[in-house]
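**Student:** As annotated in Swiss-Prot:
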- Ser54, Ser65, Asp66, Val67, Asp68, Gly144, Val145, Arg146, Asn147, Ser148, Lys169, Lys173, Ser188, Tyr189: UTP binding site (BINDING)
- Asp66, Asp68: Mg(2+) binding site (BINDING)
- Arg121: RNA binding site (BINDING)
- 237-302: domain 'PAP-associated' (DOMAIN)
- Asp68 to Ala: Loss of catalytic activity. Partial reduction in UTP binding (MUTAGEN)
- Arg141 to Ala: Does not affect UTP binding. 360-fold decrease in affinity for RNA (MUTAGEN)
- Tyr189 to Ala: Loss of catalytic activity. Severe decrease in UTP binding (MUTAGEN)
- Tyr189 to Phe: Loss of catalytic activity. Moderate decrease in UTP binding (MUTAGEN)
Amino acid sequence: MPPSPAVVGRSLVNSFKQFVSKDLHTRHVDATYRLVLDCVAAVDPLMRLYTFGSTVVYGVHEKGSDVDFVVLNKTDVEDGKGGDAATQVAKGLQADILAKLARVIRQKHLSWNVEEVRRTRVPVVRVKGGGAVDFDITAYRRNGVRNSALLRAYFEQNPPCRWLSMSIKRWSKQTGLNASVIGGSITSYGFNLMVVYYLLQRNHLQFVPPSTIDVSRVEPLPPHLPLEEPADEGLELGTQVLDFLHFFLHEFDSDKQVISLNRPGITTKEELDWTKSAEDFARMNGEKVHYQWCIEDPYELNLNVGRNVTPLKRDFLRRHLEKARDTALLTIV
């Protein structure tokens, strides 16, 4: 017998005591942003620096968490609804500008540890010891800015729903489901899409067309969004958590349906041609793509954010969803 919503809520609120006692204001990010912006200007004064990721989505920053930055040129910003090029040429241009930026950062901040990572899907510069905040920098990619702005637009509609998202994100890392953990398969971004999709299906949020998000109208460093403690000793949070788990265990049909914010209502695998035959065809072309747990990216065409979920990992996910129901996302032993 699963615990009641009240018990789940109290347990989760208790588990976040240390988190809410911290200074979660984004002012810590502001200082680092200005230092990095100074380095960007030294490379190219016309370049813009944007923040994306959880700091933008939630409007808070926990000390010790990494921050994501991206450098964009004037054309990227003016064409704020344009798609990101995924060619090898584009990847090379990203790596080149990041190499220049990495050199400037090393010159201006001798104590910072700067690592250039080229052999990834997206080239990135990773910086540790960046003042109070560690950060990653990518280049010429608007999708991260648009994704984060879209998710923030949803959470601004109903700010307390951030607690559901943060609870699911933390649980996903504890269970090893999160791609940030070795063996994990769904990114924090993917779990955020799952949370917002669930909230839309329950009419807790109003649909936001992804096409309305324009980088030219997004603030490079969005302001802090105060985070109030869950009301009613977490009763609403406990209710949402149990219903989220029930939804993905018993209502969402992973064999036929796609988690999608691209359009209202239900999206099917058949509509997107995310079928077993498409999976087999991709494998014949050397691509490791799975359509077992489908999460459609709002901006990157034909991208399944859940592409790393194999049949085995889908079963693993379901077992953890069942266990989460009985343990209040592992907060009740």
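Cβ from N, Cα, C; glycine included.
Just tell me what is around each of these and how deep it sits.
**Tutor:** For Lys169 (UTP binding site), the same-chain residues 6+ apart in sequence whose C-beta sits under 8 angstroms from its C-beta are Ser54, Asn178, Ser188, Phe191, Asn192. Lys169 (UTP binding site) falls within a helix when secondary structure is assigned with DSSP.
Within 10 Å of the C-beta atom of Asp66 (UTP binding site) sit 15 other C-beta atoms, taking all shown protein chains into account. In three-state terms derived from DSSP, Asp66 (UTP binding site) belongs to neither a helical nor a strand segment and is classed as coil.
In this structure, Arg121 (RNA binding site) belongs to neither helix nor strand by DSSP; it is coil. Within the same chain, no residue at least 6 positions away from Arg121 (RNA binding site) has a Cβ under 8 Å from its Cβ.
Residue counts for the domain 'PAP-associated' (237-302) under DSSP (helix as H, G, I; strand as E, B; rest coil) come to 28 helix, 7 strand, 31 coil.
Non-local contacts of Asp68 (mutagenesis position) by the CB criterion (under 8 A, 6+ apart in sequence, same chain) comprise Thr51, Phe52, Gly53, Thr55, Phe135, Asp136, Thr138, Gly144.
On its own chain, Arg141 (mutagenesis position) has Val70, Asp84, Gln94, Val122 as residues at least 6 apart in sequence with a Cβ closer than 8 Å to its own Cβ.
Counting only same-chain residues six or more apart in sequence, the Cβ atoms lying under 8 angstroms from the Cβ of Tyr189 (mutagenesis position) belong to Asn147, Val305. According to DSSP, Tyr189 (mutagenesis position) sits within a helical segment.
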**Student:** Quick check: in three-state DSSP terms, what is Arg141 (mutagenesis position)?
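**Tutor:** Reduced to three states, the DSSP call for Arg141 (mutagenesis position) is coil.
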**Student:** Rounded to a whole number, what is the top Cα to Cα distance in Å among the residues the record ties to UTP, namely Ser54, Ser65, Asp66, Val67, Asp68, Gly144, Val145, Arg146, Asn147, Ser148, Lys169, Lys173, Ser188, Tyr189?
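**Tutor:** If we measure all Cα pairs in Ser54, Ser65, Asp66, Val67, Asp68, Gly144, Val145, Arg146, Asn147, Ser148, Lys169, Lys173, Ser188, Tyr189, the largest is 24 Å.
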**Student:** Including all protein chains shown, what's the count of other C-beta atoms within 10 A of the C-beta of Asn147 (UTP binding site)?
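**Tutor:** For Asn147 (UTP binding site), the count of other Cβ atoms within 10 Å is 25.
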**Student:** Enter the number of other CB atoms within 10 angstroms of the CB of Ser54 (UTP binding site).
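**Tutor:** Excluding its own Cβ, the number within 10 Å is 22.
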**Student:** Are there any residues in the same chain, six or more apart in sequence, whose C-beta is under 8 angstroms from the C-beta of Val145 (UTP binding site), and if so which?
**Tutor:** Tyr50, Phe52, Val70, Leu72, Val215, Val218
